[in-house]
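Here's the structure, in C-alpha coordinates; my notes come after.
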Amino acid sequence: MANGANRVDLDGKPIQPLTICMIGAGGFIGSHLCEKLLTETPHKVLALDVYNDKIKHLLEPDTVEWSGRIQFHRINIKHDSRLEGLVKMADLIINLAAICTPADYNTRPLDTIYSNFIDALPVVKYCSENNKRLIHFSTCEVYGKTIGSFLPKDHPLRDDPAFYVLKEDISPCIFGSIEKQRWSYACAKQLIERLVYAEGAENGLEFTIVRPFNWIGPRMDFIPGIDGPSEGVPRVLACFSNNLLRREPLKLVDGGESQRTFVYINDAIEAVLLMIENPERANGHIFNVGNPNNEVTVRQLAEMMTEVYAKVSGEGAIESPTVDVSSKEFYGEGYDDSDKRIPDMTIINRQLGWNPKTSLWDLLESTLTYQHRTYAEAVKKATSKPVAS
(Lines of atoms letter the chains of each structure in order from A and count residues from 1; the text may use other names and numbers.)
(Lines give C-alpha, C1' and ligand atoms only; values in the text may rest on other atoms or scores of the structure.)
Protein backbone atom coordinates (compact mmCIF):
# COMPACT_ATOMS: atom_id res chain seq x y z
CA MET A 1 0.00 0.00 0.00
CA ALA A 2 1.31 3.48 -0.85
CA ASN A 3 2.25 5.32 2.28
CA GLY A 4 2.93 9.03 2.05
CA ALA A 5 2.75 9.71 5.78
CA ASN A 6 5.91 10.47 7.71
CA ARG A 7 8.24 9.46 4.89
CA VAL A 8 11.70 10.94 5.37
CA ASP A 9 14.96 10.71 3.45
CA LEU A 10 18.29 9.48 4.81
CA ASP A 11 18.91 12.88 6.42
CA GLY A 12 15.53 12.97 8.16
CA LYS A 13 13.94 15.47 5.77
CA PRO A 14 10.31 14.93 4.66
CA ILE A 15 10.00 13.33 1.21
CA GLN A 16 7.73 15.32 -1.09
CA PRO A 17 5.57 13.49 -3.68
CA LEU A 18 7.13 13.59 -7.14
CA THR A 19 5.87 13.25 -10.69
CA ILE A 20 8.31 10.88 -12.39
CA CYS A 21 8.60 10.55 -16.16
CA MET A 22 9.90 7.01 -16.70
CA ILE A 23 11.13 6.27 -20.21
CA GLY A 24 11.21 2.51 -20.82
CA ALA A 25 8.68 1.85 -18.06
CA GLY A 26 7.35 -1.26 -19.80
CA GLY A 27 10.59 -3.23 -19.61
CA PHE A 28 12.06 -5.55 -17.00
CA ILE A 29 13.53 -2.89 -14.70
CA GLY A 30 10.78 -0.37 -15.40
CA SER A 31 8.00 -2.78 -14.46
CA HIS A 32 9.58 -3.53 -11.08
CA LEU A 33 10.33 0.14 -10.42
CA CYS A 34 6.74 1.11 -11.27
CA GLU A 35 5.47 -1.53 -8.83
CA LYS A 36 7.72 -0.20 -6.08
CA LEU A 37 6.72 3.42 -6.63
CA LEU A 38 2.99 2.72 -6.81
CA THR A 39 2.72 0.30 -3.89
CA GLU A 40 5.14 1.90 -1.43
CA THR A 41 5.32 5.63 -2.20
CA PRO A 42 2.98 8.53 -3.03
CA HIS A 43 4.84 9.39 -6.25
CA LYS A 44 3.09 9.66 -9.63
CA VAL A 45 4.43 7.91 -12.74
CA LEU A 46 4.22 9.00 -16.36
CA ALA A 47 5.06 5.62 -17.91
CA LEU A 48 6.51 5.89 -21.44
CA ASP A 49 7.16 2.89 -23.66
CA VAL A 50 6.25 1.21 -26.93
CA TYR A 51 4.82 -1.82 -25.09
CA ASN A 52 3.03 -2.22 -21.77
CA ASP A 53 2.68 -6.00 -21.44
CA LYS A 54 4.83 -6.16 -18.29
CA ILE A 55 2.93 -3.37 -16.52
CA LYS A 56 -0.64 -4.22 -17.58
CA HIS A 57 -1.34 -5.47 -14.05
CA LEU A 58 -0.57 -1.94 -12.83
CA LEU A 59 -2.80 -0.24 -15.42
CA GLU A 60 -5.91 -2.45 -15.20
CA PRO A 61 -8.45 -2.35 -13.71
CA ASP A 62 -9.07 1.32 -13.03
CA THR A 63 -10.24 0.49 -9.51
CA VAL A 64 -6.75 -0.27 -8.16
CA GLU A 65 -5.76 2.15 -5.43
CA TRP A 66 -3.00 3.75 -7.50
CA SER A 67 -5.00 4.18 -10.74
CA GLY A 68 -4.81 7.97 -10.43
CA ARG A 69 -1.04 7.88 -10.03
CA ILE A 70 0.05 6.18 -13.24
CA GLN A 71 -0.49 7.20 -16.85
CA PHE A 72 0.75 5.10 -19.75
CA HIS A 73 1.92 6.92 -22.88
CA ARG A 74 2.70 4.73 -25.91
CA ILE A 75 5.74 6.53 -27.23
CA ASN A 76 8.80 5.70 -29.31
CA ILE A 77 11.26 8.39 -28.23
CA LYS A 78 12.96 8.28 -31.64
CA HIS A 79 10.30 10.41 -33.26
CA ASP A 80 7.56 11.66 -30.95
CA SER A 81 6.93 15.35 -30.43
CA ARG A 82 5.16 14.64 -27.12
CA LEU A 83 8.41 13.75 -25.35
CA GLU A 84 9.46 17.27 -24.37
CA GLY A 85 6.00 18.09 -23.04
CA LEU A 86 6.03 15.01 -20.81
CA VAL A 87 9.51 15.91 -19.57
CA LYS A 88 8.22 19.38 -18.66
CA MET A 89 5.34 17.85 -16.66
CA ALA A 90 7.71 15.87 -14.42
CA ASP A 91 9.97 16.62 -11.47
CA LEU A 92 12.32 13.75 -12.30
CA ILE A 93 13.11 11.87 -15.51
CA ILE A 94 14.36 8.27 -15.43
CA ASN A 95 15.68 6.95 -18.75
CA LEU A 96 15.70 3.15 -18.98
CA ALA A 97 15.27 2.88 -22.75
CA ALA A 98 17.95 0.80 -24.48
CA ILE A 99 18.84 -2.11 -26.70
CA CYS A 100 20.67 -4.22 -24.14
CA THR A 101 20.88 -7.77 -25.45
CA PRO A 102 24.42 -9.02 -26.29
CA ALA A 103 23.14 -10.96 -29.31
CA ASP A 104 22.21 -7.61 -30.92
CA TYR A 105 25.49 -5.79 -30.32
CA ASN A 106 27.40 -7.28 -33.24
CA THR A 107 24.45 -8.33 -35.43
CA ARG A 108 22.57 -4.99 -35.16
CA PRO A 109 25.36 -2.52 -34.31
CA LEU A 110 23.68 0.46 -35.98
CA ASP A 111 20.42 -0.05 -34.10
CA THR A 112 22.44 -0.55 -30.91
CA ILE A 113 24.37 2.70 -31.34
CA TYR A 114 21.33 4.73 -32.39
CA SER A 115 19.16 3.37 -29.57
CA ASN A 116 21.70 3.90 -26.81
CA PHE A 117 23.24 7.19 -27.94
CA ILE A 118 21.36 9.06 -30.67
CA ASP A 119 17.87 8.35 -29.29
CA ALA A 120 18.96 9.31 -25.77
CA LEU A 121 20.28 12.73 -26.84
CA PRO A 122 16.90 14.54 -26.79
CA VAL A 123 16.18 13.24 -23.28
CA VAL A 124 19.41 14.76 -21.96
CA LYS A 125 18.80 17.97 -23.92
CA TYR A 126 15.24 18.44 -22.63
CA CYS A 127 16.29 17.76 -19.04
CA SER A 128 19.11 20.28 -19.26
CA GLU A 129 17.06 22.99 -20.99
CA ASN A 130 14.11 22.61 -18.59
CA ASN A 131 16.12 22.19 -15.37
CA LYS A 132 14.84 18.67 -14.74
CA ARG A 133 16.70 16.11 -12.70
CA LEU A 134 17.79 13.01 -14.66
CA ILE A 135 18.53 9.47 -13.50
CA HIS A 136 20.19 7.86 -16.50
CA PHE A 137 20.61 4.09 -16.71
CA SER A 138 23.92 3.07 -18.21
CA THR A 139 25.59 -0.34 -17.90
CA CYS A 140 28.54 -2.14 -16.31
CA GLU A 141 29.62 -2.82 -19.91
CA VAL A 142 31.16 0.67 -20.03
CA TYR A 143 34.13 -0.75 -18.11
CA GLY A 144 34.87 -3.16 -20.96
CA LYS A 145 37.80 -5.46 -20.29
CA THR A 146 39.63 -5.62 -16.96
CA ILE A 147 43.28 -4.57 -16.67
CA GLY A 148 44.04 -8.06 -15.38
CA SER A 149 42.78 -9.68 -18.58
CA PHE A 150 45.86 -8.38 -20.41
CA LEU A 151 48.24 -10.18 -18.05
CA PRO A 152 49.43 -13.76 -18.68
CA LYS A 153 47.00 -16.30 -17.25
CA ASP A 154 49.50 -17.50 -14.67
CA HIS A 155 50.54 -13.98 -13.59
CA PRO A 156 50.04 -13.51 -9.80
CA LEU A 157 48.58 -10.02 -10.27
CA ARG A 158 45.54 -11.48 -12.04
CA ASP A 159 44.29 -12.32 -8.54
CA ASP A 160 44.92 -8.80 -7.23
CA PRO A 161 41.54 -6.96 -6.86
CA ALA A 162 43.23 -3.76 -8.07
CA PHE A 163 43.40 -5.37 -11.51
CA TYR A 164 39.77 -6.45 -11.85
CA VAL A 165 37.43 -4.82 -9.28
CA LEU A 166 35.61 -2.01 -11.12
CA LYS A 167 35.45 1.43 -9.48
CA GLU A 168 33.30 4.27 -10.80
CA ASP A 169 35.88 7.01 -10.23
CA ILE A 170 39.10 5.12 -11.00
CA SER A 171 38.71 2.19 -13.40
CA PRO A 172 39.46 2.86 -17.08
CA CYS A 173 37.08 1.90 -19.87
CA ILE A 174 38.92 -0.61 -22.07
CA PHE A 175 37.29 -1.89 -25.25
CA GLY A 176 38.27 -4.25 -28.04
CA SER A 177 39.16 -3.34 -31.61
CA ILE A 178 36.68 -1.67 -33.95
CA GLU A 179 36.07 -4.95 -35.82
CA LYS A 180 34.72 -6.39 -32.57
CA GLN A 181 31.29 -4.81 -32.93
CA ARG A 182 30.21 -6.35 -29.64
CA TRP A 183 31.58 -3.12 -28.09
CA SER A 184 29.11 -0.93 -30.02
CA TYR A 185 26.77 -1.02 -26.99
CA ALA A 186 29.45 -0.19 -24.43
CA CYS A 187 30.85 2.67 -26.54
CA ALA A 188 27.41 4.20 -27.10
CA LYS A 189 26.60 3.94 -23.40
CA GLN A 190 29.93 5.44 -22.40
CA LEU A 191 29.50 8.36 -24.78
CA ILE A 192 26.03 9.23 -23.47
CA GLU A 193 27.45 9.04 -19.93
CA ARG A 194 30.12 11.55 -20.92
CA LEU A 195 27.46 13.83 -22.40
CA VAL A 196 25.34 13.67 -19.23
CA TYR A 197 28.42 14.37 -17.11
CA ALA A 198 29.41 17.30 -19.35
CA GLU A 199 25.89 18.79 -19.15
CA GLY A 200 26.24 18.65 -15.38
CA ALA A 201 29.64 20.31 -15.43
CA GLU A 202 28.86 23.05 -17.96
CA ASN A 203 25.11 23.67 -17.63
CA GLY A 204 24.28 22.54 -14.11
CA LEU A 205 22.20 19.47 -15.05
CA GLU A 206 21.27 17.50 -11.93
CA PHE A 207 22.00 13.88 -12.78
CA THR A 208 22.66 10.43 -11.42
CA ILE A 209 24.13 7.65 -13.57
CA VAL A 210 23.35 4.01 -12.74
CA ARG A 211 25.61 1.16 -13.84
CA PRO A 212 23.69 -2.12 -13.35
CA PHE A 213 25.69 -5.31 -12.86
CA ASN A 214 23.46 -8.14 -14.11
CA TRP A 215 20.12 -7.45 -12.44
CA ILE A 216 17.97 -10.56 -12.68
CA GLY A 217 14.51 -11.62 -11.60
CA PRO A 218 10.97 -12.30 -12.82
CA ARG A 219 9.87 -10.69 -16.12
CA MET A 220 13.42 -10.46 -17.47
CA ASP A 221 13.52 -10.50 -21.27
CA PHE A 222 11.41 -13.20 -22.93
CA ILE A 223 11.15 -16.89 -23.73
CA PRO A 224 11.74 -17.38 -27.49
CA GLY A 225 8.63 -18.54 -29.33
CA ILE A 226 6.37 -17.86 -26.34
CA ASP A 227 6.41 -14.13 -25.62
CA GLY A 228 9.26 -13.18 -27.93
CA PRO A 229 10.56 -14.06 -31.41
CA SER A 230 11.48 -17.72 -31.98
CA GLU A 231 14.86 -16.72 -33.36
CA GLY A 232 15.50 -14.25 -30.53
CA VAL A 233 18.49 -14.62 -28.20
CA PRO A 234 17.76 -13.03 -24.81
CA ARG A 235 20.29 -12.51 -22.00
CA VAL A 236 21.80 -15.37 -20.06
CA LEU A 237 19.06 -15.86 -17.44
CA ALA A 238 16.29 -16.11 -20.04
CA CYS A 239 18.49 -18.17 -22.39
CA PHE A 240 19.15 -20.74 -19.69
CA SER A 241 15.52 -20.61 -18.53
CA ASN A 242 14.40 -21.36 -22.08
CA ASN A 243 16.74 -24.37 -22.23
CA LEU A 244 15.49 -25.65 -18.87
CA LEU A 245 11.84 -25.24 -19.82
CA ARG A 246 12.42 -27.14 -23.06
CA ARG A 247 14.64 -29.75 -21.35
CA GLU A 248 17.54 -28.88 -23.64
CA PRO A 249 21.23 -28.61 -22.74
CA LEU A 250 22.24 -25.13 -21.55
CA LYS A 251 24.58 -23.57 -24.11
CA LEU A 252 27.87 -22.36 -22.63
CA VAL A 253 29.55 -19.77 -24.85
CA ASP A 254 33.30 -20.44 -25.06
CA GLY A 255 33.02 -22.89 -22.19
CA GLY A 256 31.23 -20.51 -19.82
CA GLU A 257 34.51 -19.31 -18.33
CA SER A 258 33.55 -15.63 -17.98
CA GLN A 259 32.92 -14.51 -14.42
CA ARG A 260 29.92 -12.38 -13.50
CA THR A 261 28.06 -11.14 -10.45
CA PHE A 262 24.27 -11.20 -10.20
CA VAL A 263 21.95 -9.08 -8.07
CA TYR A 264 18.26 -9.62 -7.38
CA ILE A 265 15.96 -7.08 -9.02
CA ASN A 266 14.20 -6.33 -5.71
CA ASP A 267 17.51 -5.40 -4.07
CA ALA A 268 18.49 -3.23 -7.04
CA ILE A 269 15.15 -1.41 -7.05
CA GLU A 270 15.70 -0.52 -3.39
CA ALA A 271 18.91 1.20 -4.50
CA VAL A 272 17.09 3.15 -7.22
CA LEU A 273 14.42 4.30 -4.77
CA LEU A 274 17.17 5.64 -2.51
CA MET A 275 18.54 7.62 -5.46
CA ILE A 276 15.09 8.99 -6.27
CA GLU A 277 14.33 10.11 -2.72
CA ASN A 278 17.80 11.35 -1.73
CA PRO A 279 18.76 13.78 -4.49
CA GLU A 280 21.28 15.68 -2.38
CA ARG A 281 23.22 12.45 -1.82
CA ALA A 282 22.78 11.07 -5.34
CA ASN A 283 23.20 14.09 -7.61
CA GLY A 284 26.43 14.17 -9.60
CA HIS A 285 27.30 10.57 -8.78
CA ILE A 286 27.79 7.42 -10.81
CA PHE A 287 26.71 4.29 -8.93
CA ASN A 288 27.65 0.67 -9.45
CA VAL A 289 24.63 -1.44 -8.45
CA GLY A 290 25.53 -5.10 -8.12
CA ASN A 291 26.31 -7.88 -5.67
CA PRO A 292 30.00 -8.86 -5.49
CA ASN A 293 29.06 -11.70 -3.12
CA ASN A 294 27.19 -13.45 -5.94
CA GLU A 295 30.20 -14.01 -8.20
CA VAL A 296 30.24 -17.15 -10.36
CA THR A 297 31.44 -18.31 -13.74
CA VAL A 298 28.72 -18.67 -16.35
CA ARG A 299 29.28 -22.43 -16.16
CA GLN A 300 28.66 -22.37 -12.40
CA LEU A 301 25.52 -20.31 -13.00
CA ALA A 302 24.26 -22.94 -15.44
CA GLU A 303 24.94 -25.73 -12.96
CA MET A 304 23.17 -23.86 -10.16
CA MET A 305 20.17 -23.00 -12.34
CA THR A 306 19.87 -26.66 -13.36
CA GLU A 307 19.84 -27.70 -9.71
CA VAL A 308 17.37 -25.00 -8.65
CA TYR A 309 15.02 -25.67 -11.56
CA ALA A 310 14.93 -29.38 -10.74
CA LYS A 311 13.84 -28.41 -7.23
CA VAL A 312 11.11 -25.93 -8.19
CA SER A 313 9.74 -27.94 -11.13
CA GLY A 314 9.99 -31.42 -9.69
CA GLU A 315 11.68 -32.55 -12.92
CA GLY A 316 15.03 -34.31 -12.91
CA ALA A 317 17.95 -32.87 -14.86
CA ILE A 318 18.55 -34.18 -18.38
CA GLU A 319 21.46 -36.55 -19.03
CA SER A 320 23.75 -33.88 -20.57
CA PRO A 321 22.74 -30.61 -18.89
CA THR A 322 25.25 -28.35 -20.71
CA VAL A 323 26.92 -28.10 -24.11
CA ASP A 324 29.84 -25.88 -25.16
CA VAL A 325 29.42 -23.60 -28.18
CA SER A 326 31.75 -21.02 -29.69
CA SER A 327 30.93 -17.33 -29.40
CA LYS A 328 31.03 -17.09 -33.22
CA GLU A 329 28.43 -19.85 -33.51
CA PHE A 330 26.19 -18.38 -30.81
CA TYR A 331 26.53 -14.62 -31.33
CA GLY A 332 27.99 -14.34 -34.83
CA GLU A 333 31.13 -12.75 -36.22
CA GLY A 334 32.63 -9.88 -34.25
CA TYR A 335 31.85 -11.02 -30.71
CA ASP A 336 34.23 -10.28 -27.85
CA ASP A 337 33.86 -10.38 -24.08
CA SER A 338 35.31 -9.34 -20.74
CA ASP A 339 36.69 -11.90 -18.34
CA LYS A 340 35.22 -10.49 -15.10
CA ARG A 341 32.75 -7.85 -13.94
CA ILE A 342 33.08 -7.35 -10.19
CA PRO A 343 31.67 -4.05 -8.84
CA ASP A 344 33.23 -1.97 -6.12
CA MET A 345 30.42 -0.87 -3.80
CA THR A 346 32.19 1.88 -1.83
CA ILE A 347 30.42 4.91 -3.33
CA ILE A 348 26.82 3.66 -3.16
CA ASN A 349 27.38 2.37 0.35
CA ARG A 350 28.87 5.69 1.48
CA GLN A 351 26.28 7.92 -0.20
CA LEU A 352 23.11 5.87 0.20
CA GLY A 353 23.93 3.16 2.75
CA TRP A 354 22.83 0.48 0.27
CA ASN A 355 24.01 -3.11 0.27
CA PRO A 356 22.46 -6.08 -1.59
CA LYS A 357 20.83 -8.77 0.55
CA THR A 358 19.74 -11.71 -1.59
CA SER A 359 21.99 -14.72 -2.20
CA LEU A 360 22.37 -16.16 -5.68
CA TRP A 361 20.56 -19.36 -4.70
CA ASP A 362 17.59 -17.45 -3.26
CA LEU A 363 17.24 -15.11 -6.23
CA LEU A 364 17.43 -18.03 -8.65
CA GLU A 365 14.83 -19.96 -6.66
CA SER A 366 12.44 -17.00 -6.75
CA THR A 367 13.06 -16.30 -10.43
CA LEU A 368 12.87 -19.89 -11.67
CA THR A 369 9.70 -20.50 -9.66
CA TYR A 370 8.20 -17.58 -11.60
CA GLN A 371 9.56 -18.88 -14.93
CA HIS A 372 8.14 -22.36 -14.34
CA ARG A 373 4.75 -21.06 -13.19
CA THR A 374 4.50 -18.58 -16.07
CA TYR A 375 5.90 -20.55 -19.00
CA ALA A 376 6.01 -24.31 -18.38
CA GLU A 377 2.56 -25.11 -19.80
CA ALA A 378 2.96 -22.79 -22.78
CA VAL A 379 6.33 -24.32 -23.66
CA LYS A 380 4.89 -27.82 -23.29
CA LYS A 381 2.08 -26.99 -25.73
CA ALA A 382 4.46 -25.31 -28.17
CA THR A 383 6.83 -28.26 -28.24
CA SER A 384 4.32 -31.12 -28.22
CA LYS A 385 3.85 -32.85 -31.57
CA PRO A 386 0.32 -33.03 -33.01
CA VAL A 387 -1.27 -36.45 -32.65
CA ALA A 388 -1.60 -38.28 -35.99
CA SER A 389 -5.18 -38.77 -37.11
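Every residue number used here counts from 1 along the chain in the order it is shown.
Positions of Cβ are set from backbone N, Cα and C atoms, glycine also.
If you draw a 10 Å sphere around the CB of Trp215 (NAD(+) binding site), it holds 26 other CB atoms from the protein chains shown. The NAD(+) binding site feature in Swiss-Prot is assigned to Phe28, Ile29, Asp49, Asn76, Ile77, Leu96, Tyr185, Lys189, Trp215, Arg235; the stated evidence is experimental evidence.
Experimental mutagenesis at this site is recorded by Swiss-Prot as Cys100 to Ala, annotated: Reduced activity, produces mainly UDP-D-xylose over UDP-D-apiose. Reduced activity, produces mainly UDP-D-xylose over UDP-D-apiose; when associated with S-140. DSSP assigns Cys100 (mutagenesis position) to coil, not to a helix or a strand.
Quoted from Swiss-Prot, the note attached to the mutagenesis of Cys100 to Ser states: Reduced activity and impaired ability to produce UDP-apiose. Note: Cys100 (mutagenesis position) has non-local neighbours Asn116, Thr139, Tyr185, Arg235, i.e. same-chain residues 6+ apart with C-beta under 8 A of its own C-beta.
For Tyr105 (mutagenesis position), other Cβ atoms within 10 Å of its Cβ number 29. Under its mutagenesis annotations, Swiss-Prot gives Tyr105 to Ala the following note: Reduced activity and impaired ability to produce UDP-apiose.
Quoting Swiss-Prot on the mutagenesis of Tyr105 to Phe: Reduced activity, produces mainly UDP-D-xylose over UDP-D-apiose. Tyr105 (mutagenesis position) falls within a helix when secondary structure is assigned with DSSP.
According to Swiss-Prot, the feature UDP-alpha-D-glucuronate binding site maps to Tyr105, Thr139, Glu141, Arg182, Tyr185, Asn214, Lys251, Val253, Arg260, Tyr331, Tyr335, Asp337, Arg341. The DSSP secondary structure for Thr139 (mutagenesis position) is coil.
Listed in Swiss-Prot as a mutagenesis experiment, Thr139 to Val is described as follows: Strongly reduced activity and accumulation of the UDP-4-keto-xylose intermediate.
Close to Cys140 (mutagenesis position) in the fold, though at least 6 residues off in sequence, lie Leu166, Arg211, Pro212, Phe213, Asn214, Asn288, Gly290, Arg341, Pro343, each with a CB less than 8 Å from its CB. For the mutagenesis experiment Cys140 to Ser, the note given by Swiss-Prot reads: Reduced activity. Reduced activity, produces mainly UDP-D-xylose over UDP-D-apiose; when associated with A-100.
Record note (Swiss-Prot) on the mutagenesis of Cys140 to Ala: Reduced activity, produces mainly UDP-D-xylose over UDP-D-apiose.
A mutagenesis experiment is reported in Swiss-Prot for this position, Glu141 to Ala, and the note states: Strongly reduced activity and accumulation of the UDP-4-keto-xylose intermediate. Counting only same-chain residues six or more apart in sequence, the Cβ atoms lying under 8 angstroms from the Cβ of Glu141 (mutagenesis position) belong to Tyr185, Ala186, Lys189, Ser338.
Under the DSSP three-state reduction, Tyr185 (mutagenesis position) is assigned to helix. In Swiss-Prot, the entry for mutagenesis Tyr185 to Phe states: Lost activity. The structure shown retains the original residue.
Residues annotated as active site, proton acceptor in Swiss-Prot: Tyr185.
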Excluding its own, the Cβ atoms lying within 10 Å of the Cβ of Ile77 (NAD(+) binding site) add up to 21
Select the closest residue to Phe28 (NAD(+) binding site) from the following recorded positions, measuring between CA atoms: Tyr105, Lys251, Tyr335. Tyr105
In three-state DSSP terms, Ile77 (NAD(+) binding site) is classed as coil
To the nearest whole angstrom, what is the C-alpha distance linking Lys251 (UDP-alpha-D-glucuronate binding site) and Asp49 (NAD(+) binding site)? 32
Hey, does DSSP put Lys251 (UDP-alpha-D-glucuronate binding site) in a helix, a strand, or just coil? strand
Just checking: which of Asp49, Ile77, Arg260, Tyr335 have a Cα that is within 10 Å of the Cα of Tyr105 (mutagenesis position), counting only these binding-site residues? Tyr335
